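Novice: From Swiss-Prot, here are the annotated features:
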type    : residues             : note
DOMAIN  : 179-289              : domain 'Death'
MUTAGEN : Arg235 to Ala or Lys : Abolished GlcNAcylation by E.coli NleB1. Abolished ability to self-oligomerize. Strongly reduced GlcNAcylation by S.typhimurium Ssek1; when associated with A-245
MUTAGEN : Arg245 to Ala        : Strongly reduced GlcNAcylation by S.typhimurium Ssek1; when associated with A-235
Amino acid sequence: MAAGQNGHEEWVGSAYLFVESSLDKVVLSDAYAHPQQKVAVYRALQAALAESGGSPDVLQMLKIHRSDPQLIVQLRFCGRQPCGRFLRAYREGALRAALQRSLAAALAQHSVPLQLELRAGAERLDALLADEERCLSCILAQQPDRLRDEELAELEDALRNLKCGSGARGGDGEVASAPLQPPVPSLSEVKPPPPPPPAQTFLFQGQPVVNRPLSLKDQQTFARSVGLKWRKVGRSLQRGCRALRDPALDSLAYEYEREGLYEQAFQLLRRFVQAEGRRATLQRLVEALEENELTSLAEDLLGLTDPNGGLA
């Protein structure tokens, strides 16, 4: 890979930052879904990451996933030194402090205590923070699997419009003195961003898809086609489902070894549905499949393939 202007392009890696509020009254996934809070939450994340890791040239958000009650931020690192700086800020608590400060201001709370987790692939980096070299190796091994999400570009445009609108009213002391106050008054004065898909839909390959709880047919389709990758999908689902966290997957593999891969995969989703109830949705499964390069299985679940193997 060719070096960029600052030599950062030679070193590129990816990680996932899990952010969850410890306050029952603050659910970050809900706040990010709210049209009038979304820009403020994005701005808070962006500001905290810039403070702890550097400019978007070296630390970029690729996508923000909602996984009730968490937000999962996919990060792209360009450059070993900026990544090391981010890891030190994470280890020393500077990133947590910056996020808590920014999110409290964005959501009009006195404080928003946070629980954070950092993962690179299957590695939970929180347990490895004392070994920075190993953390860097884990992040480097996870090459970004996507370009920046279009939704984040739209939020960036909305934020830029918001800043321009505030600058044009620089004589208004109330606006200028509280740039991180709840965005409702400011957003009403500027052109809002394009509305997100309704809460009951999600985007798949750029198209809105109706979200719903997983059905028995979904579980059967998944179990029939996923094969050996059921454990990888389980690793993705376990981030937002405590019932699937270690050693649950190993237990499933052992308990249903005689029955084979179909039963192991079926029982994985059965446990997911039992634990999450109506929150065990099609969207969460499809995102886990996409993360593990199982797009064709996602298309089967969504009914987007015809019997001849082409797109419906």
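A Cβ is built for glycine as well, from the same backbone N, Cα and C atoms used for every other residue.
Those substitutions? Not in this structure, it's all original residues.
What's the neighbourhood like for these features in this structure?
Specialist: Look at Arg235 (mutagenesis position): DSSP puts it in a helix.
According to DSSP, Arg245 (mutagenesis position) sits in a coil region rather than a helix or strand.
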Novice: Pick from Arg235, Arg245: which of these mutagenesis positions has the biggest number of other Cβ atoms within 10 Å of its Cβ?
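Specialist: Max Cβ neighbours within 10 Å, all protein chains included: Arg235.
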Novice: Would you kindly give the Cα-Cα distance separating Arg235 (mutagenesis position) and Arg245 (mutagenesis position), rounded to the nearest Å?
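Specialist: Given the Cα positions, Arg245 (mutagenesis position) is 8 Å from Arg235 (mutagenesis position).
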